[in-house]
Amino acid sequence: MSHAEDNAGTRRDFLYHATAATGVVVTGAAVWPLINQMNASADVKAMSSIFVDVSAVEVGTQLTVKWRGKPVFIRRRDEKDIELARSVPLGALRDTSAENANKPGAEATDENRSLAAFDGTNTGEWLVMLGVCTHLGCVPMGDKSGDFGGWFCPCHGSHYDSAGRIRKGPAPRNLDIPVAAFVDETTIKLG
């Protein structure tokens, strides 16, 4: 009887297969922790998105919250702020990109930088931006500061308008807008 006709497994074949299976299990057990450690930890997942109640924010005022370790400005603009921002021609801006994570590649018009309400209408009333100067990472002052009625960074003199667009000073870009949306009439979800 030749070896090719012998279909019954021998003890040696069993040991080969058992050793190979054990090797696969041991390798998987060793590699799994290395792969699993690349997943986000619970504290990082908890910081990835927050809900902000804006029911107490009056027209013409601003709320600052901390998200992912950075300040976020939430301003409820009045009609004067909205009209001022919408009257600026795109060609007069240093940075013509909206820098809006909700609208990648959009132009820096006021409509592309403001946040739509829960019903989807965008009156320009709400503006949500990271409160970090795009020059060197300082925190600009709000309350209609600076030469353009928006924010002013006292560190190096950057002036932002009422839509958070850079108008004067060394900052190269508009203030960044994070992923944000209303989840109901009075709550904004960041992230």
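Each residue, glycine too, has its Cβ placed from N, Cα and C.
Here the original residues are kept at every noted site.
The [2Fe-2S] cluster binding site annotation in Swiss-Prot covers C133, H135, C153, H156. According to its DSSP assignment, C133 (mutagenesis position) is coil.
Model confidence over the domain 'Rieske' (94-189) is summarised by a mean pLDDT of 88. The domain 'Rieske' annotation in Swiss-Prot covers 94-189 and rests on sequence analysis.
A simple way to gauge crowding: the CB of C133 (mutagenesis position) has 24 other CB atoms within 10 angstroms, across all the protein chains here. Under its mutagenesis entries, Swiss-Prot includes C133 to R or S with the note: Photosynthetically incompetent.
For the mutagenesis of H135 to L or P, Swiss-Prot gives this note: Photosynthetically incompetent. The structure shown keeps the original residue. Cβ neighbours of H135 (mutagenesis position) (same chain, under 8 Å, six or more residues apart in sequence): C153, C155, H156, S158, G169, P170, A171, P172.
Experimental mutagenesis at this site is recorded by Swiss-Prot as C138 to F, R or S, annotated: Photosynthetically incompetent. Counting only same-chain residues at least 6 apart in sequence, those with a Cβ under 8 Å from the Cβ of C138 (mutagenesis position) are V132, C153, P154, C155, H156.
According to its DSSP assignment, H159 (mutagenesis position) is in a strand. Sequence-distant contacts (6 or more apart, same chain, Cβ under 8 Å) of H159 (mutagenesis position) comprise G146, D147, F148, G150, W151, F152, C153, I166, R167, K168, G169. Among the sequence features in Swiss-Prot, the mutagenesis site H159 to A or S is noted as follows: Photosynthetically competent.
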Non-site residues, in chain order, whose CB comes within 8 A of the mean position of the CB atoms of C133, H135, C153, H156 at [2Fe-2S] cluster: T134, L136, G137, C138, P140, C155, G157, S158, G169, P170, A171
C138 (mutagenesis position): secondary structure state under DSSP, collapsed to three categories: coil
